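> One structure coming up, written as structure tokens, with questions to follow.
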Amino acid sequence: MNRYTTIKQLGDGTYGSVLLGRSIESGELIAIKKMKRKFYSWEECMNLREVKSLKKLNHANIVKLKEVIRENDHLYFIFEYMKENLYQLIKERNKLFPESAIRNIMYQILQGLAFIHKHGFFHRDLKPENLLCMGPELVKIADFGLAREIRSRPPYTDYVSTRWYRAPEVLLRSTNYSSPIDIWAVGCIMAEVYTLRPLFPGASEIDTIFKICQVLGTPKKTDWPEGYQLSSAMNFLWPQCIPNNLKTLIPNASSEAIQLLRDLLQWDPKKRPTASQALRYPYFQIGHPLGIISKDSGKPQREVQDKTGPPPYIKPAPPAQAPAKAYTLISSRPSQASQPPQHSVHPYKGDVSRTEQLSHVQEGKPSPPFFPSLHNKNLQPKILASLEQKNGEIKPKSRRRWGLISRSTKGSDDWADLDDLDFSPSLTRIDVKNKKRQSDDTLCRFESVLDLKPSESVGTGTTVSTQASSQRRDTPTLQSSAKQHYLKHSRYLPGINIRNGVLPNPGKDFLPSNSWSSSGLSGKSSGTVSVVSKITSVGSGSASSSGLTGSYIPSFLKKEIGSVMQRVQLAPLAAPPPGYSSLKAVRPHPGRPFFHTQPRSTPGLIPRPPAAQPVHGRIDWSSKYPSRR
């Protein structure tokens, strides 16, 4: 020890203390670990696990044991000096680590751990204090005092590792554990590096199990039968907890990090990945092209594809969010090339990109820069036919120009990305056809509501809208059912005053449709009234596409109009009005309803007293529908 000088004490542990020293010959800083117990022979020293393991382990991410010195029955280990440990690095942080730094730290830990496990050892005491650092750029595993050989025989001691990083099989006093306990500790350390707080800070072993259950949820007996055997052996009752989403606990972690963390923290040690398997997770795959494959790299895949046949058709799962704009990928936007579409019509399972998949189907043809489905003549009719069956309508031929996008998922603003392309003529034709179809659909819907056309004839719209409208007609609300009931059993229906043979004339005194807003009616009822006014004006002799003539009395005069609650009186059947040309307009009185009518004076009936003013908001049904005599 006369070749080294001690500077200060760095720390004190269970089995020894660590001093900072310097080599007199080279001036290099070193860490001197002085064991507390005395050793009286070299054979006794060489039997130490730390010496046995570190003699065989030489790796960039494992702290290097430079020398072993026994002097005056005291044993000294000379290690390379590292500035700090991971616990100190976490404690000194006042903000979260960037994910690139965390990925670098975890990669080095798993690299060193894979080397340890490969050489037949497992650490048994992984924690941030035993991971020595030179900043976040360099991390090394240290303190192999509890390390054991994997091939050594159990039983092992059940108090190994610090409680917060102890695997559940060790917490349940298992004596038959192995290297997966190191993988569990790595998962706990990874979560702590992300959040700067321990994931399972239990005050005792049982409290630590409770903390684990609160995060991961109570394991099922089928998921980990050995754990239930261990718990029953120590009379431990599992707390009933539901799992928490790790993304909510660690919001700054990416989805790849959550995937790795979830697998590292599996209850069953057999389901945890090994350290070498964890290094192959997507979390550590950096710099690989996302969705962009060169021609050279695509050749072997194409040959394999030709031998094995085309990939199977996989039905896409419905997206959780609104479907993204599909096939708006344009060569002028290279930044979007790495993002696959979330709602594609024919996704295939695999690592090849969408462009290469289409090139396989096209038997080696070069893929187009955009809209790959334009050149796909074989798949296009089949997929379009299936889409037409799903949507229940026949698409215009010009719609095929945009390939495999269903009409139901295409919004009106989805063509914004195509402004710079020369598709204006076909777009104009499609807009005209769509407007015409929409106007026809609107007219058919109004005619079916007004009973000018049977409901089965509404077939030009989509099947969904037809079903929805028929469902609304078949299952009316309670309010509309009441109206239909009373209107069906009364002789007084809205729209006509039979005393003077009067029908409202929209050309003169009929109020505009927007005046219904003052009466509290919805926009739908006002639109219906405006349509009624149009059809009424048709009856006065103007030309109409619906083909109504002057002598035709439409059936909407016998039904309710929108949500209007007013009533009218029918003319006697013996003397019908000669025509609509002799009808006069009804001028609504201020403060009275629009379709106000006067009672018919019939000889032989007692004259009706004036109706009392109803309470505001209520309908006086007794005055509106008196009993028949």
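In case you wondered, yes, glycine gets a Cβ from its N, Cα and C as well.
If you look for the noted substitutions, you won't find them, since the model keeps the original residues.
Bear in mind that the values here come from a model prediction, so they are computed numbers and not experimental data.
As annotated in Swiss-Prot:
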ACT_SITE  ASP125  active site, proton acceptor
BINDING   LEU10, GLY11, ASP12, GLY13, THR14, TYR15, GLY16, SER17, VAL18, LYS33  ATP binding site
DOMAIN    4-284  domain 'Protein kinase'
MUTAGEN   LYS33 to Arg  Loss of kinase activity; no effect on nuclear subcellular location
MUTAGEN   LYS33 to Met  No effect on cilium length
MUTAGEN   THR157 to Ala  Loss of kinase activity; loss of phosphorylation by CDK7; no effect on autophosphorylation
MUTAGEN   TYR159 to Phe  Loss of kinase activity and of autophosphorylation; no effect on phosphorylation by CDK7
MUTAGEN   GLU169 to Ala  Complete loss of kinase activity and of nuclear localization
MUTAGEN   TRP184 to Ala  Complete loss of kinase activity and of nuclear localization
MUTAGEN   LYS270 to Ala  Partial loss of autocatalytic kinase activity. Complete loss of kinase activity and of nuclear localization; when associated with A-271 and A-272
MUTAGEN   LYS271 to Ala  Partial loss of kinase activity. Complete loss of kinase activity and of nuclear localization; when associated with A-270 and A-272
MUTAGEN   ARG272 to Ala  Complete loss of kinase activity and of nuclear localization. Complete loss of kinase activity and of nuclear localization; when associated with A-270 and A-272
> Taking only the Cα atoms, work out how far LEU10 (ATP binding site) lies from TRP184 (mutagenesis position), in Å, as a whole number.
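The separation of the Cα atoms works out to 28 Å.
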> May I ask for the distance between GLY16 (ATP binding site) and LYS33 (mutagenesis position), taken between their Cα atoms and rounded to an integer number of Å?
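GLY16 (ATP binding site) to LYS33 (mutagenesis position), Cα-Cα distance: 6 Å.
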> Should any of the mutagenesis positions GLU169, TRP184, LYS270, LYS271, ARG272 have a Cα within 10 Å of the Cα of VAL18 (ATP binding site), which are they?
none
> The residue listed as 'active site, proton acceptor' has how many other Cβ neighbours within 10 Å of its own Cβ?
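Result for the residue listed as 'active site, proton acceptor': 21 neighbouring Cβ atoms inside 10 Å.
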> List the residues of the same chain that sit at least 6 positions away from GLU169 (mutagenesis position) in sequence and have their Cβ under 8 Å from its Cβ, in sequence order, or write 'none'.
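Looking at Cβ-Cβ distances below 8 Å from GLU169 (mutagenesis position), excluding near sequence neighbours, one finds TYR177, ILE181, GLU226, GLY227, LEU230, PRO269.
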> Does DSSP put VAL18 (ATP binding site) in a helix, in a strand, or in coil?
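Its secondary structure by DSSP: strand.
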> Where does ASP12 (ATP binding site) sit in the DSSP three-state scheme?
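Reduced to three states, the DSSP call for ASP12 (ATP binding site) is strand.
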> Could you give the Cα-Cα distance between LYS271 (mutagenesis position) and THR14 (ATP binding site), in whole Å?
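The separation of the Cα atoms works out to 33 Å.
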> What kind of secondary structure is LYS33 (mutagenesis position) part of, going by DSSP in three states?
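DSSP assigns LYS33 (mutagenesis position) to strand.
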